[in-house]
Amino acid sequence: MRGSQEVLLMWLLVLAVGGTEHAYRPGRRVCAVRAHGDPVSESFVQRVYQPFLTTCDGHRACSTYRTIYRTAYRRSPGLAPARPRYACCPGWKRTSGLPGACGAAICQPPCRNGGSCVQPGRCRCPAGWRGDTCQSDVDECSARRGGCPQRCVNTAGSYWCQCWEGHSLSADGTLCVPKGGPPRVAPNPTGVDSAMKEEVQRLQSRVDLLEEKLQLVLAPLHSLASQALEHGLPDPGSLLVHSFQQLGRIDSLSEQISFLEEQLGSCSCKKDS
């Protein structure tokens, strides 16, 4: 019974060794390891001279020897052919429980603060940490106070918002409300908003008035343009020059009429006398 148990254990050992050697095969993240051939032992017949005592003539003890032969072993000058051996490539190791699967990356130094090794020498850091081994804290408060409404307090790997004295943080963390109730809008004692609105309305009224005046100014020009075409003039400017000339003639005629009226008046006075 004991002999059969020993044979069974021997077979299990052979299977385990063979399974380990055959667990790896060339492939992804599995590399061939350079193996040296093992020395070969060979057997040979060794001649040995064995001394012994015997009885010679005259009943004397004599020493002589005899030749015997036995099997001996010696190392052969050659080497046995090396079998290919495989192992995980540098930077990778076996995944626990999966023989032959080299899926676990190795990071040296190891990743810190909850970081995971995703590739040899490369760590993936959780939120709040950075660096080659996730050793440095990220200062969330350096950019826009971390989104806090009033104060931002940076901690190792995280941050939190803090309100001024007399205020408390809202449930969603976006507002700091006065303790005892929601914030109320304080009246504006300076009346800046009202004055600004009045100024905007006043400027808008001026713009409307200027637009009306512009239309009044442009109306004669449109009329002049049509009249210039009627008089055969090339442009409204020529019509203006022509109109000014006519006005000059009218003024001259008015002066002459006034002079004639004065003369007529003086003549009537002399006739009456």
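Keep in mind that glycine also has a Cβ here, set from the backbone N, Cα and C atoms.
The noted changes are left out; the structure has the residues it started with.
Per Swiss-Prot, the feature domain 'EMI' maps to 27-104.
Within the model, the domain 'EGF-like 1' (103-135) carries an average pLDDT of 93. What Swiss-Prot records for 103-135 is domain 'EGF-like 1'.
Experimental mutagenesis is annotated in Swiss-Prot for G131 to A, with the remark: Disrupts RGD motif and results in a 79% loss of cell adhesion. Sequence-distant contacts of G131 (mutagenesis position), defined by Cβ-Cβ distance under 8 angstroms and a gap of at least six in the same chain, are C125. Taken residue by residue with DSSP, G131 (mutagenesis position) is part of neither helix nor strand, so it is coil.
Under the heading domain 'EGF-like 2', Swiss-Prot lists 137-177.
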## Note on the structure
Under 8 Å Cβ-Cβ from the domain 'EGF-like 2' (137-177), and at least six residues away from its ends along the same chain, one finds 113, 126-130, 183
